[in-house]
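**Q** These came from Swiss-Prot, pasted as-is:
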type	residues	note
BINDING	Asp294, Asp295, Met296, Gly297, Leu298, Gly299, Lys300, Thr301	ATP binding site
DOMAIN	427-603	domain 'Helicase ATP-binding'
DOMAIN	834-999	domain 'Helicase C-terminal'
MUTAGEN	Pro767 to Ser or Thr	Abolishes binding to the RFBP isoform of ATP11B
MUTAGEN	Val768 to Arg	Abolishes binding to the RFBP isoform of ATP11B
MUTAGEN	Ile769 to Met or Pro	Abolishes binding to the RFBP isoform of ATP11B
Amino acid sequence: MSWMFKRDPVWKYLQTVQYGVHGNFSRLSYPTFFPRFEFQDIIPPDDFLTSDEELDSVLFGTLRGHVVGLRYYTGVVNNNEMVALQREPNNPYDKNAIKVNNVNGNQVGYLKKELAAALAYIMDNKLAQIEGVVPYGANNAFTMPLQMTFWGKEENRKAVLDQLKKHGFKLGPAPKTLGFSLESGWGSGRAGPSYSMPVHAAIQMTTEQLKTEFDKLFEDLKEDDKTQEMEPAEAVETPLLPHQKQALAWMVSRENSRELPPFWELRNDLYYNTITNFSEKDQPENVHGGILADDMGLGKTLTAIAVILTNFHDGKPLPVERMKKNQVKKECNSSESDKPGRKDTIKKTDGLSKEGSRYSEEPSISDVKKNKYSMSELSSSQPKRKKIAVQYIESSDSEEIEISELPQKMKGKLKNVQSETKRVKVGPSKIKEDTAFACALTSSASTTTKKILKKGASAQRVQRKLMFEERPRTTLIICPLSVLSNWIDQFGQHIKSDVHLNFYVYYGPDRIRDPALLSKQDIVLTTYNILTHDYGTKGDSPLHSIRWLRVILDEGHAIRNPNAQQTKAVLDLEAERRWVLTGTPIQNSLKDLWSLLSFLKLKPFVDREWWHRTIQRPVTMGDEGGLRRLQSLIKNITLRRTKTSKIKGKPVLELPERPVFIQHITLSDEERKIYQSVKSEGKATIGRYFNEGTVLAHYADVLGLLLRLRQICCHTHLLTNTVSSSGPSGNDTPEELRKKLIKKMKLILSSGSDEECAICLDSLTVPVITHCAHVFCKPCICQCIQNEQPHAKCPLCRNDIHGDNLLECPPEELACDSEKKSNMEWTSSSKINALMHALIDLRTKNPNIKSLVVSQFTTFLSLIETPLKASGFVFTRLDGSMAQKKRVESIQCFQNTEAGSPTIMLLSLKAGGVGLNLCAASRVFLMDPAWNPAAEDQRFDRCHRLGQKQEVIITKFIVKDSVEENMLKIQNTKRELAAGAFGTKKNANEMKQAKINEIRTLIDL
């Protein structure tokens, strides 16, 4: 198969050199090779504007019809019940056939042949989304009336009306509200009068607005609601904070609840859904789980661990094996005797002395003792960790990786299993450093164990049936690769030293694929990428062959794209209980929530159409009823506390103060001269665009000017790669056009900013540029072109675009630019001078204080390295170009409190990533402002979070009389917008005008 383009960074999805681990045993093996990318494999991005469900930004009108053939089908409907229309092009009797299904997916009947002939063309060509409601469904034996509404793009309205007119149909007026007042009359049918339709413009909200709206859903949470506390199981060593005890109590009650899910009632022996008017005899399955959406840094991981150990079956804790005290002491002494650099072998051991053992003396594949497994010493609140030294031996054809020291704590013991340290040949790979990181998480695996496991693999199909019949035991945790090590750390840190867990890290080409053995574990930990890879390969995926006791999605917003294979792999898992852990359940828009609800198996929202019709569309169009439904739903299945939330009058998290200071910088005469020259030239050009009314069509040029001004504020050397703002002209030769477009794209890519793709509204991934000089993510624009064939148009300027004309920036050109910059003679700048003065002054007062130096420009961070070295500072760095292993090493090095450890971390704005904890720092120097104030706040939260004991002081360097001061004005405006409410946001035209006003403010026009 071919690998698919995805919106996360490409390196993250090329992690196919992986490892299999159970508890303490790592496995290094040959890497797999990457098949080539193919156009047809491109996954649509985050449910963007060209997907089926987003074709409904405008309501065209209504149409009356009839459903026939009722007596031939088992599906039934109630009065005023919503129904779905489904094309059936392969129907042997009518190629235009359109089925009518109820909410449960059961066929009720089909549309009359004449009506189907008119609608089939509209549905097949995605000109409109057609939705139905049956006003009088009960007691109809042969036929029933149907009220249909047509939603689509404004540009498709004429085609829809013409198609209906061709078959003798006309649309009637739209309902007065987003709901239906069916008693007030019908839509138009054949030969009826024509009406003008009101246009409901879709409302687009910013990320800040959405986060604020989500927080507002919980403002009226009562003290007696979700505030009961519960103590965790005895096996949990770390004391829980009050808000974590509340979360534990709520999660346990959700898992054990027998209540009906939201919007369901029992009426006359039938279970009735109040938002779709659907009813059925069988009780809908309750949601045994939910969304833990606490703010970042409030300890969601510890809470999840507590749930796993506290709530097994029938409200009882997970039965775990306990070691005797003399055994614990013996193992701890053994750990302390390890010497750095010694090559260890894992020796054969006798059976462990246990209390209350659950198992017979048969070989165990994953007996994990917490004190042998943890990478942290529990002797202090800031545990010291032994590093796993990984030796690289380079050769022309391969790379040998050898574990030179395996910490005793990571080894554990296998009964009756021999294991030894090995050298393993690994073939060439572009991601060998990430492989080494993966290998470093745990230790080497036993060859004997592999034989035991593979022996049982042949019985997979038989075992699959048995596992669905038995009560499940195992919790499956799925997380991004970047936090895999964090989960291992957390289990080691928070579980008592005498507790044994059957724990398996499912990762790597040698990972155990026998569902029978996996299902005997207490915990299986894997990544989204591994789950997706297995799901897409031939044959059964082992993880999909097991009915899990519980599935936990860490950073669960990773499944927000409903079209991605990753999301499909997650939704297809079988489990009794389901949890989503995320501090940002809404990333870009309200539609991000659907995948989470579908994962929770919340009926009827497992089918996306009902979510869209009853909640998503009404809310985004400002309907109060839709907002009330959303509030009711969210409060039922979600628990969210922010850092400012209070419990019994006290803040959830009592953190030290976090003052923010703005330090104004005055440019030198030379810097100011360059700044004014660039500003005057660009201002004249953009002023011409305003006069011509084409400013948005030249948005790339505007960004280019703003970028150059921001770069000058930091350092004039950053201007090396910038180009003039002249765009492609009609007289350019193909090669000249290509060069100009590549330069424009390099201009945007070199900014290091959070420039968004206009389609998916996220940071650019695999960026390409069109002939009209607009930059998009390649998967986004390719899917857009594919969906709008043969007349695809640019989403920004509506000019014609073609897939053959998309240009990518060749990597060698970017590398060449970096080389040119590195050869320049270093000079300082006003901002660097101010930073160095502050750092030296800070070192004089307290040499132990650690600082983050944050910038959007990675090249600027490189320039800052020179004076840091000259002044004798010990520093480390974290940016998006670093392999995951290097990132982890950098973080661990910075968090180290020993003498000689780095006191400064150079951090790129976009490199924060999920699960990043930088509490060692108590000073933050923001070298340049971000467009998005939320992006700044997220970086500040990396050190201002649970575990921070010192006051965090933030300094923002802002150049006086510059674009940076104007950016602060824009930030304040965005924060004010974020204070609004659902239904009061700007529509598309107002958003465009706001963008134009922003440009005027930034350029001082």
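Cβ atoms are placed via backbone N, Cα and C, with glycine included.
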**Q** How many whole Å apart are the CA atoms of Leu298 (ATP binding site) and Val768 (mutagenesis position)?
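**A** On Cα coordinates alone, these residues lie 38 Å apart.
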**Q** Just to verify a number: CA distance, Gly297 (ATP binding site) to Pro767 (mutagenesis position), in angstrom, no decimals.
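**A** It is 32 Å, counting Cα to Cα.
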**Q** Please compare the binding-site residues Gly297, Gly299 by how many other CB atoms fall within 10 Å of each one's CB, and tell me which has the fewest.
**A** Gly297
**Q** Only counting partners 6 or more residues apart, tell me which same-chain residues put their Cβ under 8 Å from the Cβ of Ile769 (mutagenesis position).
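**A** Listed in sequence order, they are Leu741, Ile742, Lys744, Met745, Val775, Leu806, Leu807.
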**Q** Measuring Cα to Cα, how far is Asp295 (ATP binding site) from Val768 (mutagenesis position) in Å?
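**A** The Cα atom of Asp295 (ATP binding site) is 34 Å away from the Cα atom of Val768 (mutagenesis position).
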**Q** About how far apart, in whole Å, are the alpha carbons (Cα) of Asp294 (ATP binding site) and Pro767 (mutagenesis position)?
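**A** A Cα-Cα distance of 33 Å.
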**Q** For a quick check of understanding: among the binding-site residues Met296, Leu298, which residue's Cβ has the most other Cβ atoms within 10 Å?
**A** Leu298
**Q** Tell me, by DSSP, whether Ile769 (mutagenesis position) is helix, strand or coil?
**A** strand
**Q** Measure from the CA atom of Pro767 (mutagenesis position) to the CA atom of Lys300 (ATP binding site) and give the result in Å, rounded to a whole number.
**A** 34
**Q** Between Pro767 (mutagenesis position) and Met296 (ATP binding site), how many Å separate their Cα atoms?
**A** 29
**Q** Is Thr301 (ATP binding site) helix, strand or coil when read with DSSP?
**A** helix
**Q** Please work out the mean pLDDT for the residues of the domain 'Helicase C-terminal' (834-999).
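**A** Summing pLDDT over the domain 'Helicase C-terminal' (834-999) and dividing by its length gives 82.
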**Q** Cβ within 8 angstroms of the Cβ centroid of Asp294, Asp295, Met296, Gly297, Leu298, Gly299, Lys300, Thr301: which residues besides those meet this for the ATP site?
**A** Gly583, Arg945, Leu946
**Q** Near Val768 (mutagenesis position), how many other Cβ atoms are within 10 Å of its Cβ?
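**A** Excluding its own Cβ, Val768 (mutagenesis position) sees 22 Cβ atoms within 10 Å.
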**Q** Are there any residues in the same chain, six or more apart in sequence, whose C-beta is under 8 angstroms from the C-beta of Thr301 (ATP binding site), and if so which?
**A** Asn486, Trp487, Gln490, Asp554, Leu581
